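Asks: Got a structure here, written out as structure tokens. Questions coming.
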Amino acid sequence: MENIEIVSSGKHTLHGLNFYLSYFDDVAKVLPREHYCFIVGGWVRDRILGEPVGYNIDVDFLTTADPVELAKNFAKRIGGHFFVFEKRGFLIKRPTIASVVLHLPPYRYRFDFSPLKGKDLEKALIEDLKERDFTANAIAVNLDDVLSIGAKQTIVYDPTGGIKDLEQGLLRPVSIENLKRDPVRVLRGFRIAIEKNLQLTEDFYEFVKEDPRIVLKSAVERITHELFKIMKEKTAHKVIRELYEYGVLEAIIPEIGRLREVKDQGEHHIYPLDEHTLKTLEYLEQVIEDRAKYLSAELLENFGKKRVLGEFTDVELLKWGALFHDIGKPQTFAVREGKVTFYEHDKVGAQIVREIGERLRWGDEATEFVAKLVRHHLRPFFLREAFKKGELKRRGMANFWRECGDIAPHLFLLSIADAMASGDEEEDIKALMETIAELESFNRNEMKEEIQKPLLNGDEIMEILGIKPGKIVGILKKALLEAQIDGKVETKEEAIEFIKRSTKNLKPLDEG
């Protein structure tokens, strides 16, 4: 931590350059002369901790100006995207936040502006800080001080002892009442503690144990936003494990609680279902970090570039896929002839994901992405078994790419993590890697356009055969595509002949 001097109770001094960001000059230029602006929260905390500025930059401001107008003018000046975020709840002290988001890859900036009201400026600031979540986030500096030339003695406002707590490695709630007023702060506390390597204080844990469901009093959109911020962490598995152990995750997603019902997963697993699930997420984060070791640069070209829910990506969705990949197992658990089975748990799981996504208001795009991962998470293992037997055919590989090509890198990474968390033998993991390599090679060299769709469409088939719409048309299209994949049909003329030959055997299926 930087060298901080104590001025008086609740005040310290620190060199202003510690807090500087070039965009602060732009804020100052659109701030009306008669108004003030303070930098608060995580930006101040991280600079005091001496952390480097990363690619994801979040800054919170308190201002005596109209935050909406200030944010609008700031967004216009820097070319950012402006929006207003409304917090719900009668106890929320800052219900309206004006935000500006700017993406300059690889950097992502978010600036939030909240109102500061009161005749006595310093008193209003101190009162606001005392209403915040954790002492580490209840620290502020004046924007003017940060921008002053040679600001060696910038005053740092710290009425709740946040700096002392940071020095001791603690993350302490400003008060339990503040957590009760805005319970989504519970999720934030677990995340920040892991992210910043801080120890949450005992009063926080006692509060959570007393009522893990209190988080549900917050708006579902804010819960979802905080959960996705957790998944954005490189070590999200640590936060998720704590949320699970303290009952918070189950309160939000009751389906997660059912995982502990399955103690025995059968011969292919070394952990109970809940531990296997948490381990899969843990291994996945390692695999994501080392992804270039497992997949080609070509396949990874667009990995992490799909945007969802504003500031999040397909990487977070992949982590949700890991957490939910076996969510259908409790409902499909059975013992048949002495063997544990989970028939169609992938299909059941995909439907459960859709229900969760709708409840947490993920939106269709994010929900369907995760549902598709869950629905097809077994595909790489089926293909591995075919590969081990020497039965991996063109048709199977082509079907995979045609049906799962958009999520292929995600499925591959998930399958590797799933195998590790299942305790697969080294030779089986090696076979999985070889299967993935074979699939990649096929996609790169042989997955031509003509085997991704039939050479004849439905209208053409009906015209050739002189038939009306019916099941036979779909059956013939599928048979034609499989013949193309197998290399038996390569031209349109061959396709016509194939359809004519196939009609005699298939025609009875269209009757009745």
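Even glycines carry a Cβ here, placed using N, Cα and C.
Note that the structure is predicted; figures quoted are calculated from it, not measured.
According to Swiss-Prot:
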BINDING   42-45, 132-133, Asn137, 182-191, Arg222  CTP binding site
BINDING   Asp58, Asp60  Mg(2+) binding site
MUTAGEN   Asp60 to Ala  Loss of activity
MUTAGEN   Phe83 to Ala  Does not affect CMP incorporation
MUTAGEN   Arg132 to Ala  Strong decrease in CMP incorporation
MUTAGEN   Asp133 to Ala  Strong decrease in CMP incorporation
MUTAGEN   Asp182 to Ala  Does not affect CMP incorporation
MUTAGEN   Arg185 to Ala  Almost loss of activity
MUTAGEN   Arg222 to Ala  Reduces CMP incorporation
MUTAGEN   Gly363 to Tyr  Reduces the CMP incorporation at position 74 of the tRNA, but does not affect the CMP incorporation at position 75
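Help me understand the surroundings of these features in the structure.
Replies: Counting Cβ atoms from all protein chains shown, Asp60 (mutagenesis position) has 22 others lying within 10 Å of its own Cβ.
In the three-state DSSP assignment, the secondary structure recorded for Asp60 (mutagenesis position) is strand.
Look at Phe83 (mutagenesis position): DSSP puts it in a strand.
All protein chains included, Arg132 (mutagenesis position) registers 25 other Cβ atoms within 10 Å of its own Cβ.
All protein chains considered, the CB of Asp133 (mutagenesis position) has 22 other CB atoms within 10 Å.
Its Cβ taken as reference, Asp182 (mutagenesis position) is surrounded by 21 other Cβ atoms within 10 Å in the chains shown.
Within 10 Å of the Cβ of Arg185 (mutagenesis position) there are 24 other Cβ atoms, across all protein chains.
A helical conformation is recorded for Arg222 (mutagenesis position) in the three-state DSSP classification.
The Cβ neighbour count for Gly363 (mutagenesis position), using a 10 Å radius and every protein chain shown, is 14.
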Asks: Near the Cβ of Leu187 (CTP binding site), how many other Cβ atoms are there if near means within 10 Å?
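Replies: Result for Leu187 (CTP binding site): 23 other Cβ atoms within 10 Å.
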